[in-house]
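Enquirer: Among the natural variants that Swiss-Prot reports, Ala59 to Ser is described with the note: In strain: KCTC 0217BP. Quoting Swiss-Prot on the natural variant Ser86 to Asn: In strain: KCTC 0217BP. Here the residue is the original one, while Swiss-Prot reports the natural variant Val91 to Ala with the comment In strain: KCTC 0217BP.
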Amino acid sequence: MAIGSLSSLGLGSKVLNYDVIDKLKDADEKALIAPLDKKMEQNVEKQKALVEIKTLLSALKGPVKTLSDYSTYISRKSNVTGDALSASVGVGVPIQDIKVDVQNLAQGDINELGAKFSSRDDIFSQVDTTLKFYTQNKDYAVNIKAGMTLGDVAQSITDATNGEVMGIVMKTGGNDPYQLMVNTKNTGEDNRVYFGSHLQSTLTNKNALSLGVDGSGKSEVSLNLKGADGNMHEVPIMLELPESASIKQKNTAIQKAMEQALENDPNFKNLIANGDISIDTLHGGESLIINDRRGGNIEVKGSKAKELGFLQTTTQESDLLKSSRTIKEGKLEGVVSLNGQKLDLSALTKESNTSEENTDAIIQAINAKEGLSAFKNAEGKLVINSKTGMLTIKGEDALGKASLKDLGLNAGMVQSYEASQNTLFMSKNLQKASDSAFTYNGVSITRPTNEVNDVISGVNITLEQTTEPNKPAIISVSRDNQAIIDSLTEFVKAYNELIPKLDEDTRYDADTKIAGIFNGVGDIRAIRSSLNNVFSYSVHTDNGVESLMKYGLSLDDKGVMSLDEAKLSSALNSNPKATQDFFYGSDSKDMGGREIHQEGIFSKFNQVIANLIDGGNAKLKIYEDSLDRDAKSLTKDKENAQELLKTRYNIMAERFAAYDSQISKANQKFNSVQMMIDQAAAKKN
């Protein structure tokens, strides 16, 4: 105790010093603090041991919970013959054999677009143009600027479609090995990419269809398309369909009738053959699409065109160029040219002109030029079209070059899709997007993907290749007992790890008087007996006595549990319903017709464990909380005892110091008197 050093008290006495105080304090600490420390150590040991027991019980609860779950007993597994598909099955699927004939796999659209290049950094186009295509019920127009590289164009396609259609630069080999590919991310016929122009129908007419000529001799339905000679040609369509035909059947018949009519016309025969013009059904046959990948106009003519579902009977032409801004007001200077035809801006505009007046004057001048037309759109901006689909814009002098900006135009060449198709957008379809087609136990089915999970609930199929005729893939669905076997194996392991720990912590040796840390805790001492009581549970049925021993579980004389897996498998295979009833439970009706559920043995195990560790009112949780409270109380008691001793011995030290001072003064006085006595004695001598 580092308070200081006291001299002895009393004449010649060395009793009152700090060594004495420390000895007194040590004695008090042994009497007050040491018992508290011992209790705190025991509390920590109990909390640690309790955590271990709860952990072991949680490990036991895992397999018990599985074995008390109904889904465990209706678990299924599948086996597939052949390589055409893979399959997985969920719980409760009826045990059966499923025959699957795979005619077609779903696939995405793969297209080559444009010429080949020596590098992905080569310039794709020297002109401004627009790539037009349609897929997934949406039209896309990808703006391509002069000077963009092959890689830039590929990325622009991907970005414009949010990755639904991917522009890919592929190295295919040769002197110019790089090729732009336009592919769809997803499979299915609705993911087909249609370049150029298209018309689409949505047929709802359930009546009979008769397509021929009307009273005036005109075709009731005809197709008006650009032929191989570049001119528009009209082709009549003839067809008779009964009322009984479905929408899909009608669209398929219309498709074939249109294709046949075009194939029979020399203007279109080769265009149908090479895919420049195509007619397809979409959306499971609910819709029909006519496509001209050259970008030409498509028109469905005749009095019955709308009866075929063509609400829009002609394609809408896209404008070639829209200015980036409204034309500047006031007088504009300089000369500009459109396709070589000059416009003198100073002659067309005045200082007092508004933007609208300048726009009207310039539009009038453009419309007077050969092959050009212009108008003002709803935004007040200049729109220019060219009969050839090509427009070259140029500033003819310095003022004209500067004034292009005031017109919202840029110098250069602009081409329509149709004008660019033969040079930039020549496309070749390498793989046509299509649905998968297969039969499921004889029923014909189509799906947009090869992942099929909606034919029968719980059966998931992945189509991988087509099957040979009359050699279907067979999915055999059978009972899966492995989860039961695995859970029982885990149950035995967890039980055999828990029991030795319980024995150790609750033991009592009468000879040595040594007791386990939980020897006096009834809730923990009762765990083993509670589990063993459930283990010994049996029930009489029509099939005899049901007990865990029947399923290969047993306890030896040392309390070690074992599992005879062969015996378990035999019992599971011979009567799975009896296993389910004994392990999980069974349902029946009482005399009044009410449903009652008889709990199985593992439901009983689950309840025993839940009462111990689940929730705030679980027995071990309550005991754990009591240990926490005891720990806090002991800590507080120790702090109070330490504070008491500190105060007591601080006061004692202060008093000893005062006594020491008084005795020191008395000693000094005594020494003075002694000196006087000694001096007097010396004089006498």
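A Cβ is built for glycine as well, from the same backbone N, Cα and C atoms used for every other residue.
Residues as originally present; substitutions not included.
Describe the structural context of each listed feature in the structure shown, including burial, neighbouring residues and relevant distances.
Expert: The C-beta environment of Ala59 (variant position), restricted to residues of the same chain at least 6 apart in sequence and closer than 8 Å, consists of Ala494, Glu497, Leu498.
The Cβ of Ser86 (variant position) has Val80, Ile461, Thr462, Glu464 as same-chain neighbours under 8 Å, each 6 or more residues away in sequence.
Neighbour count (other Cβ atoms within 10 Å of the Cβ, all protein chains): 15 for Val91 (variant position). DSSP assigns Val91 (variant position) to coil in the three-state reduction, placing it in neither a helix nor a strand.
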